[in-house]
Structure formats: C-alpha cells, structure tokens
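Enquirer: I grabbed these lines from Swiss-Prot:
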BINDING   ASN124, HIS151, ARG164, VAL165, GLU180, SER181  glutathione binding site
DOMAIN    112-196  domain 'GST N-terminal'
DOMAIN    205-354  domain 'GST C-terminal'
MUTAGEN   ALA122 to Ser  Reduces glutaredoxin activity
MUTAGEN   ASN124 to Ala or Val  Abolishes glutaredoxin activity
MUTAGEN   PHE313 to Ser  Destroys protein function
Amino acid sequence: MMNNNGNQVSNLSNALRQVNIGNRNSNTTTDQSNINFEFSTGVNNNNNNNSSSNNNNVQNNNSGRNGSQNNDNENNIKNTLEQHRQQQQAFSDMSHVEYSRITKFFQEQPLEGYTLFSHRSAPNGFKVAIVLSELGFHYNTIFLDFNLGEHRAPEFVSVNPNARVPALIDHGMDNLSIWESGAILLHLVNKYYKETGNPLLWSDDLADQSQINAWLFFQTSGHAPMIGQALHFRYFHSQKIASAVERYTDEVRRVYGVVEMALAERREALVMELDTENAAAYSAGTTPMSQSRFFDYPVWLVGDKLTIADLAFVPWNNVVDRIGINIKIEFPEVYKWTKHMMRRPAVIKALRGE
C-alpha cells in the first residue's frame with residue numbers, strides 16, 4: 001500500500017485512462033456484443049486517436065501478438081506514471097498550491113441536492129452516480145484533477161479525510177459529508193426510503209437488507225480491490241511480477257465464480273417458477289433449461305428486483321476485460337446480469353458523466 005493519500009487511486013485512474021477507458025462511445029446503447037462503456041472524457045486527442053490500437057494491444061497481450069506495440073504501449077504508460085509521480089512530488093508541499101476551483105466551490109456551493117466528487121476514470125465514483133441517477137436525485141459532479149492535487153485541497157480533505165473519491169455532500173442535510181462508496185449508497189437508498197416510503201434499490205425486509213449489505217460489502221472489499229490490484233500489477237508496477245498478476249487475476253475469477261453461482265441459482269429458481277409446463281423436463285434433465293423462454297430474463301442478487309447490491313458491480317465489471325477476463329465466455333450469468341443493467345437509461349446517463 002502507498003503511504004501518500006490519493007497516490008493509489010491516482011495511479012489506478014491513470015491506468016484506466018491508458019488502457020482505453022477514456023472515450024465515450026455514442027453507439028453504446030445499441031451494442032449488444034460489447035458491454036463496455038468508456039468512462040473518461042478527459043484524455044487528450046492523441047489518446048483518443050490511438051484508443052482502438054491501445055485497446056487491441058491490451059486484449060492481445062496474453063496471446064503474444066503485436067508484441068512490439070504492446071511494449072510501446074506499456075512504455076508510454078510507465079512514462080505517464082513517472083510524469084504523474086513527479087507532479088505529485090511537486091505538489092506535496094500544500095503551502096505552495098492554490099486550489100482556486102475547489103475553494104471557489106466551497107464558497108459558492110448550492111443549497112439543494114447533492115455534490116459528488118469523483119474522477120473521470122474512477123469506477124467507484126460512477127457507482128455513486130448510477131445510484132443517484134436511478135433514484136432521480138438532483139446532483140452535480142465535480143471531477144477532481146489529481147495531477148493538480150485537487151484531492152489534497154484542505155476543503156476536500158474536510159469532506160473526505162482519506163483524500164480519495166468518491167465523496168458526497170448532502171446539501172439537504174446541512175451539508176453532510178459521506179465518503180466510501182458503500183456508505184454513500186446506503187445513505188442514498190435509506191434517505192429515499194425515509195422520504196418516499198418506497199424501498200427503491202433497497203428493501204423494507206430486514207432479512208433482505210442483510211443480504212444486500214453482504215453483497216455490497218463483498219463488492220467493496222473483494223471485487224473492486226482485486227480488479228484494481230490486477231490492473232496495477234499487470235500494467236503499472238515498476239517490476240514485472242508474474243506471480244502477482246496471476247494471484248490477483250485468479251482472485252478476481254474466484255470472486256466472479258461466487259457471483260456466477262448465486263445468479264445461476266436465481267436463474268434456475270426463476271425458470272422453474274415461471275415455466276411450469278416444462279419444469280419436470282428441466283428437473284429430469286431431458287430438456288436443457290437454456291431452451292426456456294425465460295432463460296434470458298433478468299435475475300438479481302437479492303429478491304426479485306434490482307438493488308444497490310447489483311448496481312455496485314457495474315463500473316468494475318466494465319473494466320475487467322482489461323485484465324484478460326472475458327465475462328461473456330467465462331461467466332455467462334454475470335454477463336447477462338451486467339448487460340441488463342448497462343441498458344438502463346440511468347446507468348447509461350451516469351456512465352457518460354452526464
């Protein structure tokens with residue numbers, strides 16, 4: 001772990017930029033085969049022009065093709081990271097930095113709605129944006145510039161003492177600050193439930209709430225960190241450590257195996273419940289369950305509806321192919337589940353940074 005606040009999330013953000021998480025795709029709503037939305041709009045034109053090449057280089061890394069291009073890409077990434085480290089060092093003395101944009105915001109912040117502090121390449125920030133959009137809450141997003149050290153601004157550190165994104169200000173609760181993505185999601189659904197009486201993306205049943213919490217904590221503690229570490233050791237660590245790449249990639253696969261099994265069980269229960277005329281044949285194994293007209297119906301981790309337990313996975317599922325995992329082939333239930341969520345208007349809006 002890095003000692004300086006924000007260095008790890010900064011490196012991951014640059015990592016995601018350099019492996020083509022940077023360009024919004026206007027055709028994402030109609031693409032049925034590729035569920036990858038592009039997060040960042042803040043990359044330069046050179047990165048945009050080379051995005052297709054960079055993406056192909058990453059996908060072909062395991063097969064050994066395009067070796068020289070892969071090496072060039074990795075060298076470019078290392079150079080970018082070195083520049084980033086130098087910038088971080090230059091801004092380490094906070095007395096020499098004027099955070100005018102952040103200071104101005106805190107002097108003129110709105111009185112209603114929410115303010116989300118995020119980064120254009122931070123999956124956890126988009127996780128919060130998705131839930132805000134799904135709940136219909138009015139919010140503004142400030143995408144911090146880590147290269148300028150905005151996450152170290154004293155005003156922002158007062159919102160999140162860990163100096164990382166996401167962080168949220170609830171202006172309707174006397175400018176309450178919430179940090180850590182899981183805590184933010186729980187705050188939002190509980191507030192919506194209290195205000196409307198509708199447990200949207202949540203539940204009014206204590207048992208279901210406990211299960212939602214379990215999956216949410218599993219995502220924040222096991223799913224996201226493992227993908228982040230796999231990305232780091234695959235592309236950005238100063239030394240090539242094959243065992244580290246293998247260890248974290250295998251752990252990501254293990255995590256997806258847990259989710260795949262849970263969704264498959266939900267799928268089987270749904271098909272057996274709805275397709276009663278063929279249930280006996282499915283049970284006997286004489287007819288594959290995949291032939292059921294209900295086989296592509298959406299299933300969710302908890303109960304029979306979409307919750308924050310499901311949505312929390314979306315932005316990270318969206319980048320997992322960068323570590324060589326094809327969820328469409330390896331984890332088909334996870335793929336279908338993610339695809340259903342990625343088609344939702346609120347999810348599309350949030351992932352586009354709108």
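Glycine is no exception: its Cβ is also placed from the backbone N, Cα and C atoms.
Although substitutions are noted, the structure shown does not include any of them.
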Enquirer: Need one number for the glutathione-binding residues ASN124, HIS151, ARG164, VAL165, GLU180, SER181: the maximum pairwise CA distance in Å, whole number please.
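Expert: Across ASN124, HIS151, ARG164, VAL165, GLU180, SER181, the two farthest Cα atoms sit 16 Å apart.
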Enquirer: Around the C-beta of ALA122 (mutagenesis position), how many further C-beta atoms are within 10 angstroms, looking at every protein chain?
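Expert: Within a 10 Å radius of the Cβ of ALA122 (mutagenesis position) lie 26 other Cβ atoms.
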Enquirer: Near SER181 (glutathione binding site), which mutagenesis positions out of ALA122, ASN124, PHE313 have their CA within 10 Å?
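Expert: Cα filter at 10 Å returns ASN124.
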Enquirer: Need one number: mean pLDDT over the domain 'GST C-terminal' (205-354).
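Expert: Mean model confidence (pLDDT) across the domain 'GST C-terminal' (205-354) is 94.
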Enquirer: Give me the CA-CA distance between ASN124 (mutagenesis position) and VAL165 (glutathione binding site), in Å, as a whole number.
Expert: 7
Enquirer: Rounded to an integer, what is the Cα-Cα distance in Å between HIS151 (glutathione binding site) and PHE313 (mutagenesis position)?
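Expert: Pair distance, Cα basis, whole Å: 24 Å.
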Enquirer: Of ASN124, SER181, which of the recorded positions has the most Cβ neighbours inside 10 Å?
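Expert: Going through ASN124, SER181 one by one, the largest Cβ count within 10 Å is at SER181.
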Enquirer: Cα-Cα separation of ARG164 (glutathione binding site) and ALA122 (mutagenesis position), in Å?
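Expert: About 10 Å separate the Cα atoms of these two residues.
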Enquirer: Tell me which residues of the chain lie with their Cβ under 8 angstroms from that of GLU180 (glutathione binding site), as long as they are six or more apart in sequence?
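Expert: Expected: THR220.
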Enquirer: Using the alpha carbons only, what distance in Å do you get between ALA122 (mutagenesis position) and VAL165 (glutathione binding site) once rounded?
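Expert: Each residue's Cα considered, ALA122 (mutagenesis position) and VAL165 (glutathione binding site) end up 8 Å apart.
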Enquirer: Determine, from DSSP, whether SER181 (glutathione binding site) sits in helix, strand or coil.
Expert: helix
Enquirer: Please list the DSSP helix, strand and coil residue counts for the domain 'GST N-terminal' (112-196).
Expert: 44 helix, 18 strand, 23 coil
